[in-house]
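Heads up, the thing below is written out as structure tokens.
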Amino acid sequence: MTESKSEGTAVAAPTPEEVRQMYDDFTDPFARIWGENLHFGYWEDAGADVSVDDATDRLTDEMIALLDVRSGDRVLDVGCGIGKPAVRLATARDVRVTGISISRPQVNQANARATAAGLANRVTFSYADAMDLPFEDASFDAVWALESLHHMPDRGRALREMARVLRPGGTVAIADFVLLAPVEGAKKEAVDAFRAGGGVLSLGGIDEYESDVRQAELVVTSTVDISAQARPSLVKTAEAFENARSQVEPFMGAEGLDRMIATFRGLAEVPEAGYVLIGARKP
């Protein structure tokens, strides 16, 4: 375990290797129960009858709109999951997408998805570390990180790498967790449980996030707090795994499953737990 800092307090957090192992082991059961978008959803109205699949696609669409790409552009997807957002982006905007992940099983599934969609000629995925990208300078027209940068032990370094491989004038889109205000007591315990259980190595306020983006020599063009739209994901995740208990217990064990469900339900009671979309460009 490493130390990860949030609001000045050191807490136990998984190592990068533990994050990789988590995705190697947990991607398949999570995708079966939550869906093939391995990220939060976007609900315009928390009470609306909108499925998880539709809500997670909606969040992908918000990122597509934020990215501002043109037909033929080359896009880097940092933390590609099993490829559904990248395929949706490529289809919607007629772009070429290169996705990366530190999970080889995810990369294999993502490439299979691109092939099945008939997009293997312009959507590809590979094993790579976001903090040491294996690409030339200025080799992409756009970069996005959809709910992945919180896994980085050094978010600033990852952002600098994203900026390095982006051409001048290129755009960046980020979706990620933030803390809207400092937390203490039971709220801090809930946040710390999420950090430890969710592989969260970088978590802080919106101002801190924007500062990291600017220090990567990128210009912040928009910041949208979508905490209210993303928050239903917490309870819905807990409900989905509770309803699938018989499928998950053999893999996670009863204690591990109970801990996961409690973590998501606990974080749902923390209004300071937020979610943000950040747009940027390279001068």
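Keep in mind that glycine also has a Cβ here, set from the backbone N, Cα and C atoms.
Nothing has been swapped: the model has the original residues at all the noted spots.
Note that the structure is a prediction, hence the values are computed from the model and not measured.
As recorded in Swiss-Prot, the features of this protein are as follows:
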- Pro85 to Ser: Reduces enzyme activity by 87%. Strongly reduced affinity for S-adenosyl-L-methionine (MUTAGEN)
- Ser101, Gln106, Asp129, Ala130, Leu146, His151: S-adenosyl-L-methionine binding site (BINDING)
- Ser148 to Ala: Reduces enzyme activity by 50% (MUTAGEN)
- His150 to Ala: Reduces enzyme activity by 95%. Slightly reduced affinity for S-adenosyl-L-methionine. Loss of enzyme activity; when associated with A-151 (MUTAGEN)
- His151 to Ala: Reduces enzyme activity by 80%. Strongly reduced affinity for S-adenosyl-L-methionine. Loss of enzyme activity; when associated with A-150 (MUTAGEN)
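On the structure: features taken from Swiss-Prot.
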{"residue": "Pro85", "record": "mutagenesis position", "CB count, 10 Å": "30"}
{"residue": "Ser101", "record": "S-adenosyl-L-methionine binding site", "CB count, 10 Å": "28"}
{"residue": "Gln106", "record": "S-adenosyl-L-methionine binding site", "CB count, 10 Å": "26"}
{"residue": "Asp129", "record": "S-adenosyl-L-methionine binding site", "CB count, 10 Å": "15"}
{"residue": "Ala130", "record": "S-adenosyl-L-methionine binding site", "CB count, 10 Å": "24"}
{"residue": "Leu146", "record": "S-adenosyl-L-methionine binding site", "CB count, 10 Å": "26"}
{"residue": "Ser148", "record": "mutagenesis position", "CB count, 10 Å": "23"}
{"residue": "His150", "record": "mutagenesis position", "CB count, 10 Å": "23"}
{"residue": "His151", "record": "mutagenesis position", "CB count, 10 Å": "24"}
Pro85 (mutagenesis position) versus Leu146 (S-adenosyl-L-methionine binding site) - Cα distance in angstrom: 9
Pairwise C-alpha maximum, in angstrom, for the residues (Ser101, Gln106, Asp129, Ala130, Leu146, His151) that bind S-adenosyl-L-methionine according to the record: 15
Ala130 (S-adenosyl-L-methionine binding site): secondary structure state under DSSP, collapsed to three categories: coil
Nearest-integer angstrom distance between the alpha carbons (Cα) of Ser101 (S-adenosyl-L-methionine binding site) and Pro85 (mutagenesis position): 13
Alpha-carbon distance [Ala130 (S-adenosyl-L-methionine binding site); His151 (mutagenesis position)] in Å: 10
Where Ser101 (S-adenosyl-L-methionine binding site) sits in the secondary structure, as DSSP reduces it to three classes: strand
Candidate nearest Ser148 (mutagenesis position) in space, where candidates are the recorded positions Pro85, Asp129, Ala130 and distance is Cα-Cα: Ala130
